[in-house]
Every structure is written in structure tokens, then in C-alpha cells.
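A.B. asks: Pasting a structure here, questions to come.
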Amino acid sequence: MERDGDQAGHGPRHGSAGNGRELESPAAASLLAPMDLGEEPLEKAERARPAKDPNTYKVLSLVLSVCVLTTILGCIFGLKPSCAKEVKSCKGRCFERTFSNCRCDAACVSLGNCCLDFQETCVEPTHIWTCNKFRCGEKRLSRFVCSCADDCKTHNDCCINYSSVCQDKKSWVEETCESIDTPECPAEFESPPTLLFSLDGFRAEYLHTWGGLLPVISKLKNCGTYTKNMRPMYPTKTFPNHYSIVTGLYPESHGIIDNKMYDPKMNASFSLKSKEKFNPLWYKGQPIWVTANHQEVKSGTYFWPGSDVEIDGILPDIYKVYNGSVPFEERILAVLEWLQLPSHERPHFYTLYLEEPDSSGHSHGPVSSEVIKALQKVDRLVGMLMDGLKDLGLDKCLNLILISDHGMEQGSCKKYVYLNKYLGDVNNVKVVYGPAARLRPTDVPETYYSFNYEALAKNLSCREPNQHFRPYLKPFLPKRLHFAKSDRIEPLTFYLDPQWQLALNPSERKYCGSGFHGSDNLFSNMQALFIGYGPAFKHGAEVDSFENIEVYNLMCDLLGLIPAPNNGSHGSLNHLLKKPIYNPSHPKEEGFLSQCPIKSTSNDLGCTCDPWIVPIKDFEKQLNLTTEDVDDIYHMTVPYGRPRILLKQHHVCLLQQQQFLTGYSLDLLMPLWASYTFLRNDQFSRDDFSNCLYQDLRIPLSPVHKCSYYKSNSKLSYGFLTPPRLNRVSNHIYSEALLTSNIVPMYQSFQVIWHYLHDTLLQRYAHERNGINVVSGPVFDFDYDGRYDSLEILKQNSRVIRSQEILIPTHFFIVLTSCKQLSETPLECSALESSAYILPHRPDNIESCTHGKRESSWVEELLTLHRARVTDVELITGLSFYQDRQESVSELLRLKTHLPIFSQED
């Protein structure tokens, strides 16, 4: 290693004295000796001037000679080339002790005589990783982080942009955008490597708004595959989302549910600044570098949450313990160096992480000049990476995923909720502050599970008009959030409106007037960045939004790995790839499906319905269907195929009616689903069907099928899956929806929601979309894991009312499907559009603070809050939709995993 100031490989090196001065040359000493001889004669000559000594001219000649000699020596040993030309630049002179009209050594700063270009020539290259025209041809110094010297290629220490700046070659961003049809890799690369590159806190909107200032990222977007919004996981925090990206798991599944959390079973707390962060017990699931290790694929991680922790006893082959002070350029250069390792050492998968623009967003807010500067900085750094890949011949070989973990929101001190305002004494509780706040008792773990969270949630509900927070017992949170099934998630959580945060009191708040994140993952300002670029990705493609849990399966496909079990839908991102690797298939039906003919005899149901509404003889005739009738019914009621039953050992009757189709569970004695089509011009009748039921003789009769069972219950009643008022076939066809096979136990408070949905919203949706197909049914999720419960769990959670065992649903689902082309009806769709909802079934409507409100002011808002993916409905019901469609399964997975973004954040 050469010392700073020495020039490597160029001429002799001069020694220096201990005080930093150069040692005196012997030749100079001998030449200076005559100066001593000339001093005394000169003085004598001046005193003897009046006498005009004849030796005067000799003395003057000698003095003149000495002066000339002194000047020459000064030029040689002091001023050097400045004698011939005045030197005003430090180029080639950095940190040398040479004297001129300006200096370039470290002392010049204190002396105040530095050359004007000292800073940019000698100082900036010690921490700047790029060349400029002025640096080209500079003298190499070891203290420079990279070189722009003419021979830097030989020494392999060139700055990344040396070729474009000093050799007038095009940089990567200046080259034309070409489709990479086949990988163009160096011979030593058997297959394209993959790099996962995270720009923390890069809000999706940044690229929409400031793309013109970001030439490199914009080129990647235009030349690769891009989505306007990648949906993060909830809460939209750094550690949970980075770990979701590399595991394909929800935070509730992989255990990292927040940047700060408490585990009552471990009785330990996790934070980003604690040593507990390195405890492997916090990390569940299998990150991709562990997956790679199991399949003998090497990985290198330059920072990624979890990558410096022994998960399953495994670390990446190359990794760095997180240190935020490491310059961004150093991280990029390290990855480029790893790509040059011998093939037996070289990783095949890489991660790279930068803290910006998150850091600037937190400090100054998302709409600030500082964030714009941070965006331009990371754009230059991405350009540095691409230029480095180009120099290595990897710019058309490596598959790059440029990604972020979440967005950023502007905070306001006026948009903070403080619980002490409502609770008074708060000494017995602790709140994890923010937009996804959680509460637990201070006395943990002793009272963690026994604390009366329900009473506290009720106390904090509907305290004031237009309340900006909602307290939730976690089983009632929107199922799309998947934020319940973990002991690390406190039983009481808070859902905040856009831009709002919550803390126990003002002293515990943070990010009051600056940027923050963590809110609902459907809020537009929480959306993240995704760009895929490389030979595997499509050229110039823009795709619909998707969730970041899908990226793990995508990366496994790129690397040729078999994914570990995860929450993603493998194959749902096939449309991003030129040549998809994995070909998904529909799940196999597991339930026992049968036809159920009329067997039973009629009984008194204890109803008080007008006889003219349900003439029994005519009603029975309607159920005698021909084969042709059944075909027509299937075409009308399940145009995309009936839902398949994935519930193992489950016995289901398929019941056909003129207007709807039912999958009736003989195990639960209630319908699992009902399907019908609501055309644009269909109308609802005004008949009053309350207290009207007709016994379905095709199924066993249960006490829960009788009107009399519900008469004395003030809260529990029954509801119809298919609305009786929908009568679209003929005026002579009586409402088959009054059949006992169409009812489910339903709280009276929920009937308000259900009736408004049927009587008002479905009519409007059918008119707007030129008709809709509707599938609805009960949900049982007593263990709140977002998956259908086993028969054993259902039995444990059944209730006894009036000496009769009854199973009350925890939720109800609705799946609405229509055509993308509004000119088509639901019976002839060329392409589908869907929306799904999973509504909590609660004995009150306190969630919506409905007192004094009309249904029109809150029901649709509730539906929007509890919107879900079709995939979420499938997981929680054990059903599978759209299996008779002609589209590929991967195309259907795109449809099933879609969710719209909440764009209005007033």
C-alpha cells in the first residue's frame, strides 16, 4: 500500500525528514558555498567606492554571478517549473511540498495560500467516486477513492464513469433502449445473475412526478417492466416489508410485524437499535438467500433486513453487518467487485440497500427540495451501477429488480391523536405510536392475554364526530391487511385515516411535522416502486399493481430455485417475464359433491307469511327441472364456472333453482355459497318477505331453519344469500330465495348492511357495469388466520342458543364479477373484472359509528374498507373461483390478486 502523496510506478521516491521537509541535496550545498566567499569583498568594495578600487569590477562580476546562480538554484530546487511558467493549478501537484504562487499540500488551508482548484482537484477525489473532465489525466494518489489517471484501466482502479467522461464513450443512460432478447453474458457466467436493489422509502408517486429529473430510473422504467404501484404489506414499515419481499410472507407469518415489537412468549422486545435484532428467534419463514443455500446457489447481500442474522443457522455466502455510515458508492462498488470473483466464489443472487430517499423524506417531508435532491442522488447511483455493469459486460446479462419497501406521507402536528385525552390515567398501558398504533398493558407478560382489551376498544369507539381513528380487536381488522395471527401483534390495534397518527400523549409522538409511513397499504402515498430490467423481463411493459409478497416467487423463477411455502400466488407475475418459468394450475376439488333430490316432508316453520306470496304447489313445480333447464341455469348463474370446494372431507349438495345456484353444506347445515347474475335492467320487487320461509325438501330440516327459532332473540336472526326481491325470470316464478337452503344465521345489526347491499348497491353496480355476477356466503375464521377453519375448530366455536347448537359466521363474503368491456354482459365476457369483500359479522355496528346516520352515509364506506382480493376470499372460504374460464391460470391469478388503490386521501 503506497502512502498518500506518492505516485505509484513513476520515477524515484524522495525521502523526507521527520519534520516533513525535504532533505538538502549535497550538490546544492557545494554550489551555494561561493556565496560565502563573495559577501566580505562586496562590503569592502562598497566602503572603498570613493577610491575607485581597480578590483571593483571584479567584485561586481562575482556578485552578479552569485545572484544568477542563486536564481538558477531557486528555480531548480524551489520553484521548479514555475520559473518557466506561473503555476496556478494543483493538477499533478496534490499533497506535494512544492512552492509557487499557490500551494497544494494540506498546510495550504491553514496558511491560506491554496491554489484555487485545491478543493476540487485534491480534496473532493478523496470522497467523490466519479470522474469529471477536469480530473481526466490526473496523477494517481492512493488516498483517492477511485482514479481518473490515464493508466487507471491498467491498475483496475478507474472511477465508474471514466470511459464516458475521459474516453468519450457513451454512458449506459445515453445508449438507445433495446430489447434484450437473449442474455449477453461473459463466458464465465453460465446464467444471468439477479440483483435485488432497494431504495428505501421511494414513494411510487415520486417517479410519476419527478421522472423527468431521474434519467436513469426513467430509462429502466421505459426499457424494462414497470408497475405504477407496488403494494407493500401492512404496516408499511421498513423491516416488515423488506423481509416480506425476500420471504413472500405476510408480516404476521414471518414474525417481523414492525420495526419495534414485543413478544409475550419470549418476553423480549425488538428494535432496530438493539442487539435483540440479531436474535434468530424473531425471524420466521425462509428468506431467499436461505432458499438459495439449500439448493447450492450462492448469495451476496450488501445490507438487507435479516441478512446479517443466522436464520436456520445460515448466513449469505457474502454479507455485511449493517452500518449506515458506509457510503452508497462503496456499497455499489463492492457488489461490482463480487461480480468479478472466480466462478466458484461468485454469488448468483445479490442484494443492495440504500437508505434514501427515506431518510430525507423523514427529515423534510415527501414534498421538499431535499427529497428531490435525494432522488437525483439515488438516480446517479443507479446510473453508477449500470455503468459498472456495462464495463463488466453484464448490462445485458444481469436481471435487476429495482424496488422500494413503502412510500412516504406528510406528517402534521394537527393530525395526531392522543389517547390520554380519552382515557385520563394511562399509566397502565403502553402504545406503539404511529399510523398503525398498537396497545398493550405495561404489566407484561403477566397481563398481556388477560387485559380487558374489549372494554377499552368500546370505550375508545365513536367518541366524537368524524373520529380519525378506529380501535380494533385484531380479529375484526380488514382481512386484506393480514395483520392478526401473531402474538407479537397486540390484541388491540388502531386504524388511522390518511395522514393521521396516534400516540399515548404528546411527549411520545414522533414525525409530527415531517415525513412518516406505516399507514394502510392501499393508501396511494404508501405505494412502492417496482422496476424489472434485464434479459428475463419484458421490454417496455407496464403492468397492473401487485403485492410485494409476489416478488419472492418471481426471484426464485429467475434463479431457478424451488420456492419455500409462502403467501404469494406463484405464477401471478408470469406476465412480467418474456419466458415464464412456472406454469400454475387450478387446485383440485377436495369436497364430496352430490345432487340432492326431494326427500323430506314439509313441516311447520313457525312463519307468518301471507299465503299468496308462497303458493306451495307452484313452488314445488319450479324445482322439477329438466336437463335443458339445468344447462340454462348454469349458464345464467355461474357463467365462469361454479366455485370448487377445497374443504377436505366436506359433503356438499349442489342445489339448482331457476334464478340461482347453491352449494349447500350438509356438515354445517347452511349454504357455503350462492351464485346469481344481476343484469342491468333487472328490478327488485317491493313485496315484504319478512317472516317468510319455504322448506327446502331436498335438505334435512334443522331447528335453525325455522322462523320460530329466531323470534325471541333480540340480536340474532337469519339472512338470505340470494335476495328474495330479485325476480328476473318471470312474474309467474315465485321467489325461490325464500328456501331454507338459502338462509344463514345473521345478526340483526348486520342485516342493515346486507339489505342495503342487496336493495341499493347491487342495483347501482349492475347498472354501472352492464350487469354483474354475484357469489356470496358465510365465512368462519375463529382463529383469525385468514384461512378456512377445520371442522374441529368449527365444532369448538359453535354456540348453544335455545338448546340448539348453532354456528354463527365470523364474516360474510361477496365476489362481484363483470366484464372489462362495458358493451358486454356478464354472460359473454371476453375479459373479467372483479371486486371482493369480506365483511365482519358483528352484533353491533360500532365500527361505523352509525348512530343517527343513514345507511347511504356509511355502508359503502364500510365495504371499501373491507375490500379484499378474490384470493383472500378463496383462502378464508376454501373455495376456488373461475375454473371454467379459458384464460391461463396465471392470467386468472392476476385477476384474483388485484386490489385497487385508495386514490382519495383527503
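Cβ coordinates come from backbone N, Cα and C, glycine included.
According to Swiss-Prot, the mutagenesis experiment Leu32 to Ala carries the following note: 70% of ENPP1 redirected to apical surface in epithelial cells; abrogation of increased NPP activity in oestoblastic matrix vesicles. 75% of ENPP1 redirected to apical surface in epithelial cells; abrogation of increased NPP activity in oestoblastic matrix vesicles; when associated with A-31. Here the residue is the original one, while Swiss-Prot reports the published mutagenesis Leu42 to Ala with the comment No change in increased NPP activity in oestoblastic matrix vesicles. Listed in Swiss-Prot is the mutagenesis experiment Tyr57 to Gly, annotated as follows: No change in increased NPP activity in oestoblastic matrix vesicles. Look at Swiss-Prot and you will find Thr238, Asn259, Lys277, Tyr322, Asp358, His406, His517 tagged as CMP binding site. According to Swiss-Prot, the feature GMP binding site maps to Thr238, Asn259, Leu272, Lys277, Tyr322, Asp358, His406, His517, an assignment based on experimental evidence. One mutagenesis experiment named in Swiss-Prot is Phe239 to Ala, and its note says Decreases phosphodiesterase activity by 50%. Decreased formation of nucleotidylated intermediate. Under the heading of mutagenesis, Swiss-Prot lists Asp308 to Ala and annotates it as follows: Decreased phosphodiesterase activity. For Tyr322 to Ala, Swiss-Prot lists a mutagenesis experiment annotated as follows: Strongly decreased phosphodiesterase activity. In Swiss-Prot, a published mutagenesis experiment is listed as Asp358 to Gln, annotated Decreases phosphodiesterase activity by 90%. Accumulates nucleotidylated intermediate. Sequence annotations record features per position, and here Swiss-Prot assigns Zn(2+) 2 binding site to Asp358, His362, His517. Experimental mutagenesis is annotated in Swiss-Prot for His362 to Gln, with the remark: Decreases phosphodiesterase activity by 95%. 65% activity can be restored by addition of Zn(2+) ions. Accumulates nucleotidylated intermediate. Look at Swiss-Prot and you will find His362, Ser514 tagged as 2',3'-cGAMP binding site, backed by experimental evidence. Experimental mutagenesis at this site is recorded by Swiss-Prot as His517 to Gln, annotated: Abolishes all phosphodiesterase activity. 60% activity can be restored by addition of Zn(2+) ions. Abolishes formation of nucleotidylated intermediate. One entry in Swiss-Prot concerns the natural variant Arg680 to Ser. Its note says: In allele ENPP1b.
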A.B. asks: Do you see any of the recorded positions Leu272, Tyr322, His362, Ser514, Arg680 whose C-alpha is within 10 Å of His406 (CMP binding site), and which ones?
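C.D. replies: Of everything listed, nothing lies within 10 Å of His406 (CMP binding site) (Cα to Cα).
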A.B. asks: Compute the centroid of the Cβ atoms of Asp358, His362, His517, then list the same-chain residues not in that set whose Cβ lies within 8 Å of it, in sequence order, for the Zn(2+) 2 site.
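C.D. replies: Checked against the 8 Å cutoff, the neighbours are Asp200, Gly201, Thr238, Ser359, Gly361, His406, Met408, Gly515, Phe516.
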A.B. asks: Recorded positions Asn259, Asp358, His517: which have a Cα within 10 Å of Leu272 (GMP binding site)?
C.D. replies: Asn259
A.B. asks: Fill in the CA-CA distance, Asp308 (mutagenesis position) to Ser514 (2',3'-cGAMP binding site), as an integer in Å.
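C.D. replies: Taking the Cα atoms only, Asp308 (mutagenesis position) lies 30 Å from Ser514 (2',3'-cGAMP binding site).
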A.B. asks: Please identify, among the binding-site residues Thr238, Lys277, Ser514, the one with the smallest Cα-Cα distance to Asp358 (mutagenesis position).
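C.D. replies: That would be Thr238, nearest by Cα distance.
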A.B. asks: My understanding is the cutoff is Cβ-Cβ under 8 Å with a sequence separation of 6 or more in the same chain; which residues meet that for Arg680 (variant position)?
C.D. replies: Ala766, His767, Asn770, Gly771, Thr825
A.B. asks: List nothing but the largest Cα to Cα distance in Å, as a whole number, among the residues Thr238, Asn259, Leu272, Lys277, Tyr322, Asp358, His406, His517 that the record says bind GMP.
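C.D. replies: Farthest Cα pair among residues binding GMP: 22 Å.
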A.B. asks: Using a 10 angstroms cut-off on Cβ to Cβ distances, just flag whichever of Asp308, Asp358 is the loneliest among these mutagenesis positions.
C.D. replies: Asp308
A.B. asks: Here's one to test understanding: among the recorded positions Phe239, Asn259, His517, whose C-alpha is closest in space to the C-alpha of Tyr322 (mutagenesis position)?
C.D. replies: Phe239
A.B. asks: How big is the Cα-to-Cα gap, in Å, between Ser514 (2',3'-cGAMP binding site) and His362 (mutagenesis position)?
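C.D. replies: Pair distance, Cα basis, whole Å: 6 Å.
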A.B. asks: Where does Tyr322 (mutagenesis position) sit in DSSP terms: helix, strand, or coil?
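C.D. replies: DSSP assigns Tyr322 (mutagenesis position) to coil.
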A.B. asks: Quick one: which of these binding-site residues, Thr238, Asn259, Lys277, have their CA within 10 A of His517 (mutagenesis position)?
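C.D. replies: Checking each Cα against His517 (mutagenesis position), the hits are Thr238.
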